[in-house]
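Q: Quick one: the structure is below, and I'll ask about it shortly.
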Amino acid sequence: MKTLYSLRRFYPVETLFNGTLTLAGRDQETTGFAWWAGNARLINLSGKLLGAHVAHAGLIVFWAGAMNLFEVAHFVPEKPMYEQGLILLPHLATLGWGVGPGGEVIDTFPYFVSGVLHLISSAVLGFGGIYHALLGPETLEESFPFFGYVWKDRNKMTTILGIHLILLGIGAFLLVFKALYFGGVYDTWAPGGGDVRKITNVTLSPSIIFGCLLKSPFGGEGWIVSVDDLEDIIGGHVWIGVICILGGIWHILTKPFAWARRALVWSGEAYLSYSLAALSVFGFIACCFVWFNNTAYPSEFYGPTGPEASQAQAFTFLVRDQRLGANVGSAQGPTGLGKYLMRSPTGEVIFGGETMRFWDLRAPWLEPLRGPNGLDLSRLKKDIQPWQERRSAEYMTHAPLGSLNSVGGVATEINAVNYVSPRSWLSTSHFVLGFFLFVGHLWHAGRARAAAAGFEKGIDRDFEPVLSMTPLN
């Protein structure tokens, strides 16, 4: 059961750096992989691989808890979250914990509880990881057949896939329950500048939910990233949760069809490559979502989006010059277009100047000033509220720009604040991780396909320089 086939047949190109070093008896001779290849040594040791995965989960959860507490310890309630370099507290605030009207933090205790719960969970996972890595059975197939598997067993693999899908569906429903029953979530569109509210009228219409998927990714369409009310977001999670759970049950109860058996490679490395591809797609979508969407990622916590900061600047100076007596409806700019207001390609009244390229921005502080044909001149003259002025001035000076040395803001802007927006960090990190995961997908997919075809192109190791060097030890 342990070794259906020799791994060395599939991986003939691995060369040992240090022939005498073995880790816990899992050496290159028995696994086909040297110590530095990490979990590849555990491909056929399901018990030890379980330990590695549980320990890894423990490290992830430990980071979450420790970083959470670190952010709580450094948090200053008087400053906006996005000015403090926080990347975890904005997520907790978005879920409606500890915040009130306008996104003001009124209680940090829920954040503390979150950190402690994650630390406790990480201890449990850490213990489980150490137990399965060092003490538990090497393989699960004999003693716990339900948890055992053989990579080539297609039926078992789709059952495991089904279990994962059900867990993902439950995760989607956790957000739904939080929004519907457990205190609600933060809605940046709530009247007067955002507030926590329970979502009562969830969007379940398939034409709306799946219509997002059919939108163009460009311009004013924006694919799923254009979603701009919480009813749609929570409704989308209801649909995703149902689809994941039903799909999970389907995969548990059925065996792969003949076309799938032929089309896919059925090996551990192939499954790794599929997973990396999926995570890569998630990373790229998350990058765009964080960068452009100010509903799922409220600007009160993450800072304004790029278009939002730009439009806020135009709005701020419109307010200033209007007070100084400018006629903002007819003033001409240096290009001959409107200085403060102009028309979009489709006829709406929009902000003039360089920010015209961001004319399709939608933001809670700006929408009340729109009429049926874009920005409403009479509202701009009579209806601008102090909170809209304050927020736009704040967003104008906190554009999500930054450089590698963490000197943020617009380089030429005398009013800018030296900071780096968490929006920049989250967007950039997810893009970079998405890219590397995609490269990993290509790498492992290529190896898995080569192994399945019975050959593997590798470097010819006969004359490799390392072979003539003295061993490390």
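Glycine too: its Cβ is placed from the backbone N, Cα and C atoms.
Grabbed the feature section from Swiss-Prot, which reads as follows:
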type    : residues                  : note
BINDING : GLU367                    : [CaMn4O5] cluster binding site
MUTAGEN : TRP365 to Ala, Cys or Leu : Exhibits an increased rate of photoinhibition relative to wild-type
Q: Could you list the residues of the same chain, at least six apart in sequence, whose Cβ is under 8 A from the Cβ of GLU367 ([CaMn4O5] cluster binding site)?
A: TRP189
Q: Using a 10 Å cut-off, grab the number of neighbouring Cβ atoms around the Cβ of TRP365 (mutagenesis position), all chains included.
A: 25
Q: For the residue listed as '[CaMn4O5] cluster binding site', name the DSSP secondary structure in the helix/strand/coil scheme.
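A: Looking at the DSSP assignment, the residue listed as '[CaMn4O5] cluster binding site' belongs to a helix.
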